[in-house]
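Asker: Can you keep this structure in mind? I'll have questions shortly.
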Amino acid sequence: MFDFSKVVDRHGTWCTQWDYVADRFGTADLLPFTISDMDFATAPCIIEALNQRLMHGVFGYSRWKNDEFLAAIAHWFSTQHYTAIDSQTVVYGPSVIYMVSELIRQWSETGEGVVIHTPAYDAFYKAIEGNQRTVMPVALEKQADGWFCDMGKLEAVLAKPECKIMLLCSPQNPTGKVWTCDELEIMADLCERHGVRVISDEIHMDMVWGEQPHIPWSNVARGDWALLTSGSKSFNIPALTGAYGIIENSSSRDAYLSALKGRDGLSSPSVLALTAHIAAYQQGAPWLDALRIYLKDNLTYIADKMNAAFPELNWQIPQSTYLAWLDLRPLNIDDNALQKALIEQEKVAIMPGYTYGEEGRGFVRLNAGCPRSKLEKGVAGLINAIRAVR
């Protein structure tokens with residue numbers, strides 16, 4: 001019904017992954033598996049809705065607080081995550097990272113600390129340090145059956161007086177960990193006990209395929225908190241901009257909206273972003289179901305090929321995200337030598353693990369959100385590069 005094997009040429013579309021790969025990797029003639037967007041066209045229902053809106057021809061100022069947008073969000077949380085939300089607590093933002101940054105500014109002072117689980121999405125470091133706050137890392141531990149947080153170590157950090165916020169990535173990027181209900185309950189209890197506010201970035205919430213379902217932070221939340229997300233990852237529409245969140249505390253919500261509108265002048269959203277989200281959340285579930293099957297098969301392909309080439313890896317697909325977080329430490333290869341071989345010999349761009357913090361050394365992050373034909377070339381290039389530097 002949906003053909004994810006179709007190759008779409010993204011060159012010349014001002015595309016970060018393809019047109020600007022040289023910015024990060026130094027050369028343009030690379031096959032990229034980098035930034036976390038996909039090479040697939042978005043859902044047909046979204047394209048149809050956008051076409052209809054474009055035919056209207058008038059693109060004046062718009063407002064996010066409308067019944068259709070709020071109802072679509074409520075419908076999605078109800079049908080996909082079995083969670084009821086109060087539409088009065090929903091807020092808009094131009095991006096999840098903008099919302100993260102704004103709440104960091106509001107909920108902490110210069111020099112105070114923000115807890116993150118590491119390895120961590122690189123934009124988290126930038127949002128924290130760019131606001132003159134201090135990163136307080138808590139390293140996830142890799143075990144035979146997945147990634148885990150030592151809750152004792154987490155509490156030791158949360159208990160420090162300078163710690164004001166826990167910035168949670170749920171599901172976690174780059175490891176693909178899906179937090180269990182017990183883990184979320186423990187973290188909620190610890191944050192409440194130590195007066196730490198919680199910002200939960202749940203932008204990958206729809207990309208889950210393991211036995212553990214995604215559980216929204218709102219299901220366990222206590223105290224002051226915000227759940228931030230978007231349809232941009234799920235439906236491959238980040239260039240349309242637009243995100244949303246849930247802030248239950250009315251004072252915190254009002255303060256956020258005041259900054260969004262008054263100080264930053266960002267409260268009028270892209271009407272195409274609204275149109276796309278409404279179509280996605282009301283009609284896009286069948287497309288997303290098919291996409292998840294394709295992406296899981298892609299990740300399984302990576303596991304089969306990498307484990308056949310290097311049995312000592314025994315790599316298992318992640319619980320979530322289309323990002324293969326590959327632990328190459330058993331191969332004892334040099335990160336920089338591998339990157340050099342990937343770029344110069346294989347002409348492939350794959351994110352080095354140290355992009356996501358010191359705990360990422362020895363890993364690479366390979367974006368599997370692409371047609372299989374492209375993925376085959378990337379995995380072959382990675383295998384060849386590893387063999388060249390061993």
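The backbone N, Cα and C atoms fix where each Cβ goes, glycine too.
Substitutions noted, but not modelled.
Just so it is clear, the model here is predicted, and its values are computed rather than measured.
In case it's useful when we look at the structure, here is the feature table from Swiss-Prot:
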MUTAGEN   K233 to I  Loss of enzymatic activity; but no loss of repression function
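If you look at the structure here, what lies around each of the features I listed?
Answerer: In the three-state DSSP classification, K233 (mutagenesis position) falls within a helix. Sequence-distant neighbours of K233 (mutagenesis position): residues of the same chain at least 6 apart with a C-beta under 8 Å from its C-beta are S36, D37, I203, H204, D206, M207.
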